[in-house]
Structures are given as structure tokens and as C-alpha cells.
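S.K.: Copying in the features that Swiss-Prot gives for the protein in this structure:
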MUTAGEN   CYS56 to Ala  Loss of activity but seems to be able to bind a Fe-S cluster
BINDING   CYS56, CYS124, CYS197  [4Fe-4S] cluster binding site
MUTAGEN   CYS124 to Ala  Loss of activity and no 4Fe-4S cluster binding
MUTAGEN   CYS197 to Ala  Loss of activity and no 4Fe-4S cluster binding
MUTAGEN   CYS441 to Ala  Increase in activity and still binds a 4Fe-4S cluster
Amino acid sequence: MSATKPRLRSTQWFGTNDKNGFMYRSWMKNQGIPDHEFDGRPIIGICNTWSELTPCNAHFRKLAEHVKRGISEAGGFPVEFPVFSNGESNLRPSAMLTRNLASMDVEEAIRGNPIDAVVLLAGCDKTTPALLMGAASCDVPAIVVSGGPMLNGKLEGKNIGSGTAVWQLHEALKAGEIDVHHFLSAEAGMSRSAGTCNTMGTASTMACMAEALGVALPHNAAIPAVDSRRYVLAHMSGIRIVEMALEGLVLSKILTRAAFENAIRANAAIGGSTNAVIHLKAIAGRIGVPLELEDWMRIGRDTPTIVDLMPSGRFPMEEFYYAGGLPAVLRRLGEGGLLPNPDALTVNGKSLWDNVREAPNYDEEVIRPLDRPLIADGGIRILRGNLAPRGAVLKPSAASPELLKHRGRAVVFENLDHYKATINDEALDIDASSVMVLKNCGPRGYPGMAEVGNMGLPPKLLRQGVKDMVRISDARMSGTAYGTVVLHVAPEAAAGGPLAAVRNGDWIELDCEAGTLHLDITDDELHRRLSDVDPTAAPGVAGQLGKGGYARLYIDHVLQADEGCDLDFLVGTRGAEVPSHSH
């Protein structure tokens, strides 16, 4: 703890005996708060994304109670407040559309209220980046408490994974391998408790990223949602955030360039979601840390994927916790000289390496040795070329090795509705060597960059035993999904990107090793085609231009995938200077 305590923001509400202090205290006292609670102790916000519409976060009211116990025990004053809960499971057209809106909610709630530090209760995919983005814009002391994954999914005595099983079973249904009854019987078995997806999807990936970044306590990522140790971690986080408030340990001291480099390496080791590329860029943008797509190649390249979890591997998240969780992975990386910045500071005041140097590994089938990885080179690939001049991403650990270098004929879907209307057509001119191309599903074009990039294959090819094809889009893909899928093509079609120029029958070349994605037409032909494209005609854009509202604001200001899909006016740190009095 520093020798001089920082001045707490909350004293500018409750620390005076004038009219303003009287009013602020009086209003709070209608909740039964006694005088001694206003003695200058740190006021700790608990930013809660609980909602019955976000089943991943359905247990957060109980989680918040355990955080409060820790805060009170440490001498703090807990105040819980709600923010927009942008859950992936129900929210249309995409939770990505409202990630930035949720971050604005968080930022303004922190800055405008008597909050000295904040605990971020995050669970479903976009809640973690949204909360971190908002808190980073204020640069206050903050700690992430993730909700944790669901219990293992079960079907007919076997483990099944959230999301992953949906894609697998639906493909089997379309191929005629199972009937509808068998397909629907998996619903309850896949989701057996509160919590996030029990695979290494985006929610678990971002929980791991929070831990690797140092903004969460060790083991935050993997403890199952309904395990009592999840509530112990919440309690201990409540204790620690009070200490952080008194120490002045703000996010900018933790979310450094070194921390982001550690997170990129960790993402490769766990086989994490491609969505982390967008979210880490957005968080870095809010805290003022430069982070580029090339960093993913430089740091992630040649990193073995050593965690054998669905969708890349065999096991669900519950087994990951029992094996040792992320600390065991980080220790293994560190001992192999693969942890870029072991001295990076974390929320408990220790270095990342100090937190993990003694971490045990209880199951080397789940967390493998470096010399026996699941994938020898598992880092997310960044692709560039005339089809993606500002980049695209591909996840090798979820792809088919034989398709990572491929040349095929394009089968083009102008938008998601076009895909849905034609994919089941037995007359569709497509074969296993074709490259499926989906346009107008990016940040502006959808809008909100939905998770539709892992297009299901045509039933006629599934019946032939085809399991994977090269797919290219400006969309995203669920972290629970798999396949040789090129995502986040930038610029997107609805921003006038080259993807808009692709036509049926064009030849496309993918070379993952070389990092290239090439449309085999001349530059002159590409320019000629693009001159005929009207980006405002994309269905997602055209459908919103006359309506106004948040979606219109988003379309007008959203950045491209390589820039993190933040709104242009939100990038940067605005601090937590106390605003003027409200009366």
C-alpha cells in the first residue's frame, strides 16, 4: 500500500457538512444506512449484469452478495448497481451491436456516482469486454469476477459441449444421421446449470483473458458457476477491491502493453475464441495501449495449444478447472520460456508469475505438456491480401489441416437471408472444393457483426460425408464453433471492402502458413467491380438509415474489425474526474 492514501472520489459527495453533503447522505439513508457508514470508507460499486434474459448470468444476485460480504469485511461500503446485460443467447440481432452501448452504461454509471472502485460481475460473452471497456475509460481501481462455466453437458452418458454440440447435432440432423427427437433431447442436457458455455467459447475465453491480463484473481476463469469456490473467489475479490481503492491501484497500472502480450500468448495456448482479437483491441483502445493485428502473429505464432478443450479438443470447462485451470497453463508457458512478460502486475499486487509459479497440473490429458500439444502452432492467424487488405482471422486449432492451404471456386451469398434461402437447394452449384463466401454480415452490414461466419454446409454435401469447407465472411463466429472459417474480413462489404466484389465462380486462394487471402482477379477488375457497389444498399444499413435510434448511431460510428469495432468517439480514456453537482 502506498504511504499516502489517494483522495477518494466519494468524499466529494458524502464528506462535507454543507447542503450538498446533507442531501446526498439523506437520500442514501432512506435505505437504512447508519451514520457511521459515511465515515470516509471506500465506496465500492458492484457492477451487476444479472438478468433473467441472460441465463449465463442468472446466478449473479447471489454472487453479488458474496462480493458484498468481502467488501464489508475489509471495511468498505458496497453499493450494487445494474448495467445493460447484453447476453448472447437471446439478444437480436447480435450482442456485439450492444457491447459498446453496455460499455457506455458502465462508464457513465461509474463516473457519475460516488464510486471509488468497482467490481465487475461479468459472464456471457460480451459482458466481460463491455465492463472492462467502460471501467478502462474511467481508469478506476477495478477487478473482474466472472460468473463461471456451466456444469458439463451430458447426453446419453457422454459429455457434450455448449454451442459445440448444437453445430454437431444440427449437421447430423441435416445429414440424416439422427432424427428430430434425438436432436431436441440434447437441449436440457447441454445446459444443466447456471453459468456460461461449458466449452472454450468466447465467455470462457474472455474470463481467461481477464485472468491473463491480471484484472482478476487466480482461478477466476474456470471455477464452475455453481461451485462454492466461485463464491469464495467473489468474497476474496470484495476484500481485495477495498485494498485496491486505498492503494490507488487503477486499471492503467495493470492493463499495460505487457499485460496484453501475455493475454495474446495465453489465448493461443488455450485455443481461445477469435472474438478475443476484437475485444482485446477495443479494451486496449480505451486504456490507450497500442495493439495491432500483427501482434497476434508476432506473439501468438509458434505457440502450442496445450489445452484439450472443446471445440478444438475433447474436454469441457469443468475438467479444465479440475486439471488446474489457467494458472497451470501460465506456469507451463512460463517454464517453457513462452510467457512474454512474467513480471506484469496483477490486481492482487503480485506479478503474474508470482501468482502461477507453484500452480499444480492434475491432468496432463487436459492441460498437456509443451512437447505433446493439441496443436503445435495454435495462435490465431492473421490473413491479408487483396480480399482482406486490412486483415482477416482464422483459428487453426478449430480448422481442418488439409484446408489451410486451398484454392477453390467461390459460391457467394449476398447476405444471411440469401444463404438461408439457397443453402438447402439440391440444385445449388457447390462441391467440397468450393469456397463459401458470405457478405454483408460485418459491423455495419448486419448490423452488429453476428456470429454467422461458420455457415452450415449444404445438406447434399453433408450426406456425402463432407465435414468441413473453407468459409469466408466479414462476420464473427461463436467461440464454441469450429471449422476452416475465415472471419472479420476488413474492410467489410458494407464499408466498400473487396469482399463486396466477389462473384460466383471466382477463384480464391487461402494460404494460412503464408498468411494470405487472395481473390484471383486483376486489380483493374476489382476496382471496376467495387465502383458499382453501393455500401448503403447492404440490408442491415439500408434497413436502419431511416429509423434512427442506437442502431443508426452504431452504423454511423462503428470502427472496423481490425480496429476493435468500438464507436469512434469512445476510443480513449476520459478519466473519473468528479462531475459538477446535480443540484
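Cβ atoms here come from the backbone N, Cα and C positions, even for glycine.
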S.K.: Restricting the comparison to the mutagenesis positions CYS56, CYS197, CYS441, which residue's C-alpha is spatially nearest the C-alpha of CYS124 (mutagenesis position)?
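M.R.: Nearest in space to CYS124 (mutagenesis position), counting only the mutagenesis positions, is CYS56.
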S.K.: If you count other CB atoms within 10 A of each CB, which of CYS56, CYS124, CYS197, CYS441 wins among these mutagenesis positions?
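M.R.: Checking each of CYS56, CYS124, CYS197, CYS441, the winner is CYS441.
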S.K.: Calculate the distance in Å between the alpha carbons (Cα) of CYS197 (mutagenesis position) and CYS56 (mutagenesis position), and round it to a whole number.
M.R.: 8
S.K.: What Cα-Cα separation, expressed in whole Å, is found between CYS56 (mutagenesis position) and CYS441 (mutagenesis position)?
M.R.: 25
S.K.: Check the DSSP secondary structure of CYS56 (mutagenesis position), expressed as helix, strand or coil.
M.R.: helix
S.K.: Around the [4Fe-4S] cluster site (CYS56, CYS124, CYS197), what further same-chain residues have their C-beta within 8 angstroms of the site's C-beta centre?
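M.R.: Residues close to the [4Fe-4S] cluster site, other than CYS56, CYS124, CYS197: THR54, PRO55, ASN57, GLY87, GLU88, SER89, GLY123, ASP125, GLY147, SER162, GLY195, THR196, GLY201, ALA203.
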